[in-house]
Amino acid sequence: MFSYYFQGLALGAAMILPLGPQNAFVMNQGIRRQYHIMIALLCAISDLVLICAGIFGGSALLMQSPWLLALVTWGGVAFLLWYGFGAFKTAMSSNIELASAEVMKQGRWKIIATMLAVTWLNPHVYLDTFVVLGSLGGQLDVEPKRWFALGTISASFLWFFGLALLAAWLAPRLRTAKAQRIINLVVGCVMWFIALQLARDGIAHAQALFS
């Protein structure tokens with residue numbers, strides 16, 4: 001059964017490693033050392049719920065409801081554009097230290113709300129967990145399916161906690177004005193690139209719905 005566990009671990013790692021909204025947010029919270037462990041835990045728990053839903057049958061709901069998929073897609077586009085704009089605004093600020101200090105004033109609940117939006121308004125998360133993991137894990141028997149799910153969940157927990165702790169450890173080097181400008185520019189570009197990709201997918205889905 002360990003072979004199924006390591007298959008899930010490898011696939012989960014491959015899907016979670018690329019820089020996306022979730023990883024960027026966890027990394028930034030780690031650099032700020034601001035509730036970064038809590039955010040890593042909440043991201044991992046969110047992934048646990050999504051992975052279990054995808055592997056144990058939830059994928060059918062999303063795939064059979066094109067309107068729900070369209071709603072998630074365009075909600076994700078709007079959020080990513082807003083999040084990217086905030087990153088660009090910080091990067092272009094004449095006094096980036098002051099802009100970063102303003103971000104640090106955010107309360108716990110606002111940070112949690114942003115984390116939930118970054119996770120649950122990202123259609124790529126549903127495609128990864130419901131479509132990819134659902135199609136692969138859903139074909140397995142009950143016991144192998146559990147080990148496969150455990151492997152992918154382990155990848156999420158290891159990655160998010162590792163990323164948060166590594167970012168916090170490197171914080172003194174990454175908190176400089178130059179580093180903050182570069183990080184925010186990269187995050188803004190990635191967020192807008194993903195938003196454009198999602199918008200293209202959303203237009204294709206809309207054309208399919210109304211054709």
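Glycine too: its Cβ is placed from the backbone N, Cα and C atoms.
This is the original sequence, none of the listed changes applied.
For Gly20 to Cys, Swiss-Prot lists a mutagenesis experiment annotated as follows: Loss of transport activity. For Gly20 (mutagenesis position), other Cβ atoms within 10 Å of its Cβ number 19.
When secondary structure is read from DSSP and collapsed to three states, Gln22 (mutagenesis position) falls in the helix class. Taking Cβ-Cβ distances under 8 Å and a sequence separation of 6 or more, the neighbours of Gln22 (mutagenesis position) in its chain are Cys43, Val118, Thr119, Asn122, Val125. Looking at Swiss-Prot, the entry for mutagenesis of Gln22 to Arg says: Loss of transport activity.
For the published mutagenesis Asp47 to Glu, Swiss-Prot gives the following note: Retains transport activity. Using a 10 Å radius centred on the Cβ of Asp47 (mutagenesis position) and all shown protein chains, the other Cβ atoms total 25. The secondary structure of Asp47 (mutagenesis position), as reduced to three states from DSSP, is helical.
Listed in Swiss-Prot is the mutagenesis experiment Asp47 to Ala, annotated as follows: Loss of transport activity.
Sequence-distant contacts (6 or more apart, same chain, Cβ under 8 Å) of Ile51 (mutagenesis position) comprise Gly12, Thr129, Leu133, Ala149, Thr152, Ile153, Ser156. One mutagenesis experiment named in Swiss-Prot is Ile51 to Thr, and its note says Retains transport activity.
For the mutagenesis experiment Ala60 to Pro, the note given by Swiss-Prot reads: Retains transport activity.
Cα of Asp47 (mutagenesis position) to Cα of Gly20 (mutagenesis position): a span of 14 Å.
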